[in-house]
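Reproduced below are the annotations present in Swiss-Prot:
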type: DOMAIN; residues: 233-308; note: domain 'bZIP'
type: MUTAGEN; residues: S53 to F; note: In ju1518; Suppresses developmental arrest in a nipi-3 mutant background
type: MUTAGEN; residues: L54 to F; note: In ju1519; Suppresses developmental arrest in a nipi-3 mutant background
type: MUTAGEN; residues: R63 to P; note: In ju634; Blocks injury-induced axon regrowth. Suppresses developmental arrest in a nipi-3 mutant background
type: MUTAGEN; residues: D64 to N; note: In ju1521; Blocks injury-induced axon regrowth. Suppresses developmental arrest in a nipi-3 mutant background
type: MUTAGEN; residues: A246 to V; note: In ag33; Resistant to effects of toxin ToxA from Gram-positive bacterium P.aeruginosa. Suppresses lifespan reduction caused by P.aeruginosa in a nipi-3 mutant background
type: MUTAGEN; residues: S250 to L; note: In ju640; Suppresses neuronal defects in a E3 ubiquitin-protein ligase rpm-1 mutant background
type: MUTAGEN; residues: R251 to C; note: In ju659; Suppresses neuronal defects in a E3 ubiquitin-protein ligase rpm-1 mutant background
type: MUTAGEN; residues: A285 to V; note: In u819; Suppresses microtubule disruption in touch receptor neurons caused by colchicine
Amino acid sequence: MYSKLNYSHQKGDQALKHPHLVRLQQSEVRGFTDMPNNGASTSSAGSFARQDSLTIAASLQQRDRERHPVDFMETELDLGDYLQVLHDLDVPTDNVDFDDAELQKCNILYDGEHPYEQPELNGYERHVAYGTGYRVPGDYDQDGYKMNCEVKAETPDFGATKTRRAVKRPVPYDDYQKEYSEESSDMTDNDGSVDDSYFEPKSKKTKSAGLENFKPQTRARKYKLKADEEKAEPTYKLKRARNNDAVRKSRKKAKELQDKKEAEHDKMKRRIAELEGLLQSERDARRRDQDTLEQLLRNKGPMKEQRMPQRHILENFNK
């Protein structure tokens, strides 16, 4: 990495002593010594020679392009040189060159002041973060740098809110025009006497008009009345009797199936009630057994173990 530059006019530019830089200077790709003042931009004040990091970065990129002209974008770049150059600038904060070109650009862009509200910092934090050129917010008017982009809130006047409205049921298409001309013209949305959930019932006149104008969409089954002579024939009477018997038989069978289903349903209900009773009796028996056991355990005193002393046992054994 590159060593710090000497900003004193009394001493000359010291040679870069780092081994890595020596190797770079001996090779075809040299360091920044081929640039005037080691790549640093000089100002009219001449107090010190400040190294321009943008120029150094551009020169490094140009060197990389010369080494790898084909796959420059695909080549991995070592950012250590760029970062070290920025780290080695070491420009004293109390000796700023206000005539520098980069600083002049910043002054032109920001009009000499910061366009934002500066934070409240103590003396040490101001010196570390901004240097001696930091301005206290109380020294100037901060409101003069605020952007005037406030928009007045305009609330449209909708007038009185409509809480009620008339709702009509759909009517047949045939008498739609007639009903609309007679009844709907009297109803308006501004009518406050009608509730939202209220539906006006149709009048008898509307129902009668609907029945008169009704047109069936399906065709009826063709049926012709028999003549009196044909009804008097015995074959017709026999046919009608057989038909009536078949209808009665079908109805009787359907009724029997319905009765059977109802009987099975009642039987299942009784069975369910019986099982529920057995289950409840089982639960009651278990609860009674548990209560009995708990009562016995509470009434039973602690068992005292009567142990004979060891000496007494030996005496009995010797006898």
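Using the three backbone atoms N, Cα and C, a Cβ is placed for every residue, glycine included.
Just the original residues are modelled here, none of the noted substitutions.
Bear in mind that the values here come from a model prediction, so they are computed numbers and not experimental data.
Provide an account of the burial state, proximal residues and distances for the features listed.
Every protein chain considered, the tally of other Cβ atoms within 10 Å of the Cβ of L54 (mutagenesis position) stands at 9.
A 10 Å cutoff on Cβ-Cβ distances gives R63 (mutagenesis position) a total of 16 other Cβ atoms nearby, all chains included.
When Cβ atoms from all protein chains are considered, those within 10 Å of D64 (mutagenesis position) total 15, not counting its own.
Counting only same-chain residues six or more apart in sequence, none has a Cβ lying under 8 angstroms from the Cβ of A246 (mutagenesis position).
Mapped onto three states, the DSSP output places S250 (mutagenesis position) in helix. Around the Cβ of S250 (mutagenesis position), a 10 Å sphere holds 10 further Cβ atoms from the protein chains shown.
Within 10 Å of the C-beta atom of R251 (mutagenesis position) sit 10 other C-beta atoms, taking all shown protein chains into account.
A C-beta separation below 8 Å, combined with a sequence spacing of at least six in one chain, links A285 (mutagenesis position) to none of the other residues. According to DSSP, A285 (mutagenesis position) sits within a helical segment.
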Rounded to a whole angstrom, what is the C-alpha distance between L54 (mutagenesis position) and R63 (mutagenesis position)?
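Approximately 14 Å lies between the Cα of L54 (mutagenesis position) and that of R63 (mutagenesis position).
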Limited to the domain 'bZIP' (233-308), I'd like the whole-number average of pLDDT.
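That region's mean pLDDT is 88.
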May I ask for the distance between D64 (mutagenesis position) and S53 (mutagenesis position), taken between their Cα atoms and rounded to an integer number of Å?
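A Cα-Cα distance of 17 Å.
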Once the DSSP letters are reduced so that anything not helix or strand counts as coil, what is R63 (mutagenesis position)?
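Where R63 (mutagenesis position) sits, the three-state DSSP reduction gives helix.
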When the domain 'bZIP' (233-308) is classified with DSSP, how many of its residues are helical, how many are strand and how many are coil?
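Looking at the domain 'bZIP' (233-308) with DSSP, the answer is 66 helix, 0 strand, 10 coil.
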